[in-house]
Amino acid sequence: MVKYKILVATGDSVFAGSANLVHLWLVGEHGEADLGKQLRPLLGRKTELEVDVPLHLGRLLAVKLRKQKGLLDSDWFCKSITVQGPGTQGEAFFPCYSWVQGKETICLTEGTALKVTDDTQNLFRKYREQELENRRNVYRWGSWKEGLILPIAGSTERDLPRNQRFMKDKDLDFSLSLVKELKNFAIKGTLDFVSRVQKLEDYQKVFPHTKTALPERVRGSWKEDALFGYQFLNGANPMLLRRSMRLPARLVLPPGMEDVQTQLEKELKAGSLFEVDFSLLDGVKPNIIIFKQQYVTAPLVMLKLQPDGRLLPMVIQLQPPRHGCPPPLLFLPSDPPMAWLLAKIWVRSSDFQLHQLQSHLLRGHLMAEVISVATMRSLPSLHPIYKLLAPHFRYTMEINTLARNNLVSEWGIFDLVVSTGSGGHVDILQRATSCLTYRSFCPPDDLADRGLVGVKSSLYAQDALRLWEIISRYVERMVELFYRSDTDVKEDPELQVWCREVTEVGLLGAQDRGFPLSLESRAELCRFVAMCIFTCTGQHASTHLGQLDWYAWIPNGPCTMRKPPPISKDVTERDIVDSLPCLQQARMQITVTKFLGRRQPVMVALGQHKEEYFSGPRPRDVLKQFQEELAIMDKEIEVRNASLDLPYEYLRPSLVENSVTI
């Protein structure tokens, strides 16, 4: 008889334990031992077993487990199983982090990461193949709207694989906070039907009380040109600003504006001319809300970077020129204050549309979902890249399914209160999909292409580059443990299938936009994996965390505009408030922004996941080094922000979530 000591860890979330007995088997290279119904898993507990096995199993390869159905059937969340005894080299660790359901038999392989080519005796081949076959049946590609990158199949969150659903603590927090915000909306919103905005200060009625000082600062300074320009550098959407290489062709300067032309050319020559072009919105059909037409424009903003780092607007053009029509009106800082303010408000509303749809939803949420589904379909749990990426997929599929069903669905939030709802938002997403280049997801390339490297007042650029470098070093160190040469990368068939699954299937053939169809070297692999992790963490955080800060004061980021853009510069405050959202629309914007933009109480910061997918000290040391570098960056940002008038925190590692969860 051979003695084994087994330690089974159950999750500590509500309902993670089970009333059912669990059947266990030990699988070794010389045979398999049935341990019988040995275990009743308890919430948050580690259950210890000592068993005698009548045969020598040799090297321990796997643990199989199956939950026995009783009178009361309940799922069980198994974290991991640890085995001590012969063939374990002291101790063998079997990561699980999965729900055990029904009578399904789950096979947990030992946590040492292995590529196909490492398994020279084919000991794990059948486990890899069976796991991927099962996963491809469970994780199927779906289709939401034609021309958009692919989601997970499933109409509602109940259709998702159990392992991708919210744990009970997350589910309760999400549901209760949503009920709270909707209750407040219902109570206070009834008064909005009898109230009308008479002046800009009336939006104070819906201005929320927040835990940070920035919304109040925005409310007090939103009219200032410096704050208007600052938002393109470090606001909720820092993804549109780029340095001008030439004057845009659409910028038609009519006679009498020679001085403006001279100023623009001077800044262009000095390398201090920047632009934000919203042409993606041109021709988008605007929404009709409660039988009232809403309006959308496609502005162009030209800005100059001052020696002190301030970015100031020089010219605003609200619409592109049309053939056979007079040149569109240009707005200048020297115009009457109300005309200039209304032009800036139109820009802020346009920025709201592209921020929420292109930068946040598409580039953050939907891109992370493509990566997660492709990984689940292509890489078995033994694979080192699966183990590296798995912590960054937590809750992404469910939050995206909820967004498709409630935010951008028919009669969802966009249809109810946003100027691009009722189809325009889908048009924008389809157009933006064609702009998804590989370089734009890698900050060193993206920031270089947009001319933002070295711009000291772009705190987003500085922090994005720093975070990318830390993530890249983490990936490189981990890859070096398992890929000794470029040949190892090229000859890894599962890795190549995964890369093609992302680019050709999930991204609908994005190889023409620079995404790789294959990975030919360690450098290419590291860049691709770093892109995946940054997308699921920093990329999303940079466009998510600022929502409440910058949109709490409605005139600074209106979700819709109720009047067409001005055709003259004879503008009054009445014209402005009649253009901005009514109080009902404004309150709904605040309700959604508060709910989605709040700091999450159930949150795992970047690199702080507790799941251990790797076994052995070397991967653990690499993760520890990653955490140490993140802590240094976090502290340095804290020190920097203490001396800043406007602190920038959206890429602070302690605030960046480890995955897209909200």
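Here the Cβ of each residue, glycine as well, is placed from N, Cα and C on the backbone.
Taken from Swiss-Prot, the feature domain 'PLAT' applies to 2-114. Mean predicted confidence for the domain 'PLAT' (2-114): the pLDDT average there is 87.
The domain 'Lipoxygenase' annotation in Swiss-Prot covers 115-662.
Val260 (variant position) falls within a helix when secondary structure is assigned with DSSP. Val260 to Leu appears in Swiss-Prot as a known natural variant, with the remark: In strain: FVB/N.
The Cβ of His360 (Fe cation binding site) lies under 8 Å from the Cβ of Asn237, His540, Thr543, His544, each of these being in the same chain and 6 or more residues away along the sequence. The secondary structure of His360 (Fe cation binding site), as reduced to three states from DSSP, is helical. Residues or ranges marked as Fe cation binding site in Swiss-Prot (evidence: sequence analysis): His360, His365, His540, Ile662.
Record note (Swiss-Prot) on the natural variant Val453 to Leu: In strain: FVB/N. Residue density at Val453 (variant position): 16 other Cβ atoms are found within 10 A of its Cβ, drawing on all protein chains shown.
For the natural variant Pro617 to Ser, the note given in Swiss-Prot is In strain: FVB/N. Close to Pro617 (variant position) in the fold, though at least 6 residues off in sequence, lies no residue with a CB less than 8 Å from its CB. Following the DSSP three-state reduction, the secondary structure of Pro617 (variant position) is helix.
Between the CA atoms of Ile662 (Fe cation binding site) and Val260 (variant position) there is a gap of 44 Å, rounded to the nearest whole number. Each residue of the domain 'PLAT' (2-114) gets a DSSP state, and the totals for helix, strand and coil are 0 helix, 64 strand, 49 coil. Considering only the recorded positions Val260, Ile662, the Cβ with the fewest other Cβ atoms within 10 Å is that of Val260.
Cβ-based neighbour count (10 Å, all protein chains) for His540 (Fe cation binding site) stands at 25. Sequence-ordered, the extra residues of this chain that approach the Fe cation site, with Cβ no more than 8 Å from the Cβ center of His360, His365, His540, Ile662, are Leu361, Gly364, Ala368, Ile399, Thr543, His544, Val660. The two recorded residues, Val260 (variant position) and His365 (Fe cation binding site), show a Cα separation of 41 Å. Summarising the environment of His365 (Fe cation binding site), the number of other Cβ atoms within 10 Å of its Cβ, over all protein chains shown, is 22.
If you measure from the Cα atom of His365 (Fe cation binding site) to that of Val453 (variant position), you get 26 Å.
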